[in-house]
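Have a look at the structure below, then the notes.
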Amino acid sequence: MTMESGAENQQSGDAAVTEAENQQMTVQAQPQIATLAQVSMPAAHATSSAPTVTLVQLPNGQTVQVHGVIQAAQPSVIQSPQVQTVQISTIAESEDSQESVDSVTDSQKRREILSRRPSYRKILNDLSSDAPGVPRIEEEKSEEETSAPAITTVTVPTPIYQTSSGQYIAITQGGAIQLANNGTDGVQGLQTLTMTNAAATQPGTTILQYAQTTDGQQILVPSNQVVVQAASGDVQTYQIRTAPTSTIAPGVVMASSPALPTQPAEEAARKREVRLMKNREAARECRRKKKEYVKCLENRVAVLENQNKTLIEELKALKDLYCHKSD
């Protein structure tokens with residue numbers, strides 16, 4: 001019992017000493033703890049972890065376990081402003097996409113406005129709608145509308161030709177030839193001259209056909225000639241030349257009179273004759289002047305030769321005279 005009580009007294013004494021030392025260490029460490037507490041304030045919001053245990057050796061040689069007040073540095077919970085940067089870049093991309101969509105919409109609207117403008121063919125049709133006998137040009141349609149073939153009706157006017165004598169010749173589609181004098185008004189009072197149509201023949205053959213006048217007379221003429229009887233009773237023959245189908249469209253007939261040349265050809269021939277006549281006159285005058293000049297030169301040479309002979313004779317006479325005086 002005595003040993004047990006002694007041990008208890010010793011343990012109680014050691015405990016009292018330990019408590020006193022702990023109090024002294026606590027008093028000495030208060031400024032540091034306060035400082036550490038001040039330093040560790042920003043990390044108060046960090047996640048809780050187990051406190052670190054530090055072994056402290058006292059001056060009397062005892063070792064005490066002290067719970068560390070300074071906590072380990074925790075990873076910062078402050079997020080970097082990358083999220084905001086990503087947000088800004090996303091907004092910029094969305095604005096670019098919106099601008100591209102707007103540009104595509106504007107280009108589509110511009111194409112629609114251009115497609116609504118009237119084409120040149122439509123303007124030409126509007127201008128030529130009032131002119132009689134002018135075929136209308138169908139406006140180009142889209143591919144959807146061109147599925148069905150469009151048929152255009154073209155009205156071909158009756159060709160009317162005027163000869164150099166003042167007569168009018170109208171050739172209808174049926175093959176009839178109508179004649180009118182210069183005094184008639186328009187197409188009224190035309191004399192109809194019907195010609196029988198000949199069948200297709202080989203090239204190089206001559207076809208004769210009957211031409212019936214208004215008074216009932218029939219005249220046998222070649223197929224490429226037309227006989228015209230004027231009001232005065234004169235009968236004139238006109239030759240009709242048909243050009244090949246490759247150069248002129250079918251239905252176009254060229255009428256010409258071999259006996260009466262056209263006015264431009266006569267004017268050109270007259271000008272050519274005048275030019276040739278002037279050239280001949282100029283050449284004749286040039287030759288005449290050349291002959292006169294040659295004659296003038298020949299006369300001058302003859303005069304100079306005579307003068308030279310005279311001077312030679314005078315020189316001889318002077319020499320003879322000088323020789324006699326010296327003797």
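Using the three backbone atoms N, Cα and C, a Cβ is placed for every residue, glycine included.
Unsubstituted: the structure retains its original residues.
The feature domain 'KID' is assigned by Swiss-Prot to 87-146, with sequence analysis given as support.
What Swiss-Prot records for 269-327 is domain 'bZIP', and it gives sequence analysis as the kind of evidence. Counted with DSSP, the domain 'bZIP' (269-327) comes out as 58 helix, 0 strand, 1 coil.
In Swiss-Prot, the entry for mutagenesis Lys141 to Arg states: No effect on sumoylation. The structure shown retains the original residue.
In Swiss-Prot, the entry for mutagenesis Ser257 to Ala states: Impaired phosphorylation by HIPK2 and subsequent transactivation. The structure shown retains the original residue.
For the mutagenesis result Ser257 to Glu, the note given in Swiss-Prot is Potentiated transactivation.
Residues within less than 8 Å, Cβ to Cβ, of Lys271 (mutagenesis position) and separated from it by at least 6 positions along the same chain comprise none. Among the mutagenesis entries in Swiss-Prot is Lys271 to Arg, noted as: Decreased sumoylation, in vivo and in vitro.
Record note (Swiss-Prot), mutagenesis Lys290 to Arg: Decreased sumoylation, in vivo and in vitro. Loss of nuclear localization. The unchanged residue is displayed. Spatially close to Lys290 (mutagenesis position) yet at least six residues away along the chain is no residue at all, judged by Cβ distances under 8 angstroms.
Each residue in the domain 'bZIP' (269-327) has a pLDDT score, and their mean in this model is 93.
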